[in-house]
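Q: Have a look at this one.
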Amino acid sequence: MADTQYILPNDIGVSSLDCREAFRLLSPTERLYAHHLSRAAWYGGLAVLLQTSPEAPYIYALLSRLFRAQDPDQLRQHALAEGLTEEEYQAFLVYAAGVYSNMGNYKSFGDTKFVPNLPKEKLERVILGSKAAQQHPEEVRSLWQTCGELMFSLEPRLRHLGLGKEGVTTYFSGDCAMEDAKLAQDFLDSQNLSAYNTRLFKVVGQEGKYHYEVRLASVLNTEPALDSELTSKLKSYEFQGNHFQVTRGDYAPILQKVVEHLEKAKAYAANSHQEQMLAQYVESFTQGSIEAHKRGSRFWIQDKGPIVESYIGFIESYRDPFGSRGEFEGFVAMVNKDMSAKFERLVASAEQLLKELPWPPAFEKDKFLTPDFTSLDVLTFAGSGIPAGINIPNYDDLRQTEGFKNVSLGNVLAVAYATKREKLTFMEEEDKDLYIRWKGPSFDVQVGLHELLGHGSGKLFVQDEKGAFNFDQETVINPETGEQIQSWYRSGETWDSKFSTIASSYEECRAESVGLYLCLNPQVLQIFGFEGTDAEDVIYVNWLNMVRAGLLALEFYTPETANWRQAHMQARFVILRVLLEAGEGLVTVTPTTGSDGRPDARVHLDRSKIRSVGKPALERFLRRLQVLKSTGDVVAGRALYEGYAAVTDAPPECFLTLRDTVLLRKESRKLIVQPNTRLEGSEVQLVEYEASAAGLIRSFCERFPEDGPELEEVLTQLATADAQFWRDQVQEAPSGQA
């Protein structure tokens, strides 16, 4: 059997996303709006398969073929007859549920490959003897031949997502390395093109020069587009001795489906902001224009407090090894009014709370742009995983001048809260009951502060294309050096493009630190309804949760390459290091032996020292993070952040040794089953599924009732068209592939 790092266990937690009550409260028009936006999101989410690994689209197509012909219970009878044990068949169901849940065969949280936990020969017998194989023998055999080896392979390079020799990525062709990514970013910056909706393909030309294709995601390919700002950029360039060609049409047939449903949703929009937003999204996905997506995002920001909230596009850059290309995601959710009222009170206090942050006023935005902050119950979240909170859009220029929205996903948090006492690793016994009682409320506080005042705070110092600065060069002083500002962002540079590989994690660390820092403020806790000893317990559990998460984070570190695979977990490890460095017994991590005789560890947080030792340490660290971010000082920023993120076996903690203990006792993240919406006449029905691997599989089998086989064919054709770029990793699909 495979190393447990690379399998999903049979007893993995599976939870259903509960949004029945929120959906019931929608009007018929709101339901139709939500339905078409959900359809757009689910179709677009299929692009993530093409953004993850060369084999992911084939695995998805194969699984979908199998379970459309026989549901999990029917296939079980066949599998047992073929000689599988109940455990082996359950392992296959869990694997399939994992592929659907992550939109690929790499975990969305940690970027680690997972493989089926049963012998390959047995799975082959099930697949080739299945009803799907009887109905379409050539197609099913062909799919299996294309992805079977890669489905199980744990060759070192294939174990993680990464660039070049570090791992697998389909954002770049297989022969690209970090130098190519940097060169491409310089090229994109020179043309004022965003990387968010691009992929990079490299070939060696006849004269030995490298040829790079920058391919934009769009419905249109070579067709001329009238009045598009992109048309003039779709051409060949010579740049630093290399040939670049800007093309478009990536994921075209998938985005065509997205556009069709966005157009349908427009008919049920609640106001002109929503109509204009959707029109710009249609333009963006049709043309491949990030500028159009920015315009849509501007209308989205202006659409305050809608009943049905949504966002869609190439958004988060966590999984691009370089950190600037966005993964497709789309969500649709309904407002939870009770929790939203608390967040609105937090927004009302935000200007006052921003003044509490440990940097000078010049490092804060000139004007606080009052954002929306709502608690939402998710109906649909398509992509590779579901976060607990979001602060979007990610476009720096919009965030600085137009503002943003904060979203806390209430029914996702409810799934995360559900913690069994026996699963609480690395904690003192006396902390466990307190933790179970206060984890939910403390997480609400942390998510609120993290999104609104973490991601929502701070200013970037920018010199625009005309040479004008957005800060006073004469009077603004760097509090770390006592000197005038020496560095800033030039026109075309963004946080992601400048800080690239550390940008996501550094920013998550800043936001998490703001949450820890401001949760000490009594005014914040009163907003959420906590005073006296309850408030102190919320603070303690919030800080304890963070330092424990810092230890759990070691699961997401790869010693062989010295790489972190998950931005949030790297951030939490960095915070643990900062608080350990503060000393005075504030935090200790002690190796122990568990009651089972195996290695264990205990995290201890001295609650009496949170304010006296923890707060000043966090204050110093936060100020440094913000100053280096504001000034775009990537050299010092990288040195600071990578210094704290280094994992060594230096005493007293011996983190590399502790990592083995963390892996020994790790808990897999839950899989989440989402409902479907179904249009029956002019009414939209909510279709729910049981919280099990089989339920998750059924939800996906019923997700594309009209065009499932067509979509699978589209996905495999798109994957096959680009298979040559990963020839050393993937065998090209045989002809006749469906």
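Glycine is no exception: its Cβ is also placed from the backbone N, Cα and C atoms.
This is the original sequence, none of the listed changes applied.
Feature annotation from Swiss-Prot assigns active site to E451; the stated evidence is experimental evidence. Per Swiss-Prot, the feature Zn(2+) binding site maps to H450, H455, E508. As a published mutagenesis entry, C176 to A appears in Swiss-Prot alongside the note: 25% to 35% of wild-type activity. According to Swiss-Prot, the experimentally introduced change C176 to E or G is described as follows: Loss of activity. Quoting Swiss-Prot on the mutagenesis of H450 to Y: Loss of activity and zinc binding. What Swiss-Prot notes for the published mutagenesis of E451 to A or D is this: Loss of activity. Quoted from Swiss-Prot, the note on the mutagenesis of H455 to Y is: Loss of activity and zinc binding.
For each feature listed, report its degree of burial, its nearest neighbours and the pertinent distances within the displayed model.
A: Counting only same-chain residues six or more apart in sequence, the Cβ atoms lying under 8 angstroms from the Cβ of E451 (mutagenesis position) belong to F373, G389, I390, N391, N406, V407, S408, A511. Under DSSP, E451 (mutagenesis position) is assigned to a helix (H, G or I) in the three-state scheme.
Listed in sequence order, A567, H568, Q570, A571 are the same-chain residues at least 6 apart in sequence whose CB falls under 8 Å from the CB of E508 (Zn(2+) binding site).
For C176 (mutagenesis position), applying a Cβ distance below 8 Å and a minimum sequence separation of six or more within one chain yields L163, G164, L200, K202.
Classification of C176 (mutagenesis position) by DSSP places it in coil, neither helical nor stranded.
Packing around H450 (mutagenesis position) is summarised by its Cβ count: 28 other Cβ atoms lie within 10 angstroms of its Cβ, all protein chains included.
In sequence order, N391, F404, N406, E507, A511 constitute the residues six or more apart from H455 (mutagenesis position) in its chain with CB-CB distances below 8 Å.
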Q: For the Zn(2+) site (H450, H455, E508), what does the 8 A shell look like? I mean other same-chain residues with CB within 8 A of the CB centroid.
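A: Same chain, not in H450, H455, E508, Cβ within 8 Å: G389, N391, E451, G454, E507, R510, A511, E512, V514, G515.
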Q: Three-state secondary structure of E508 (Zn(2+) binding site) from DSSP?
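A: For E508 (Zn(2+) binding site) - judged by DSSP and reduced to three states - the answer is helix.
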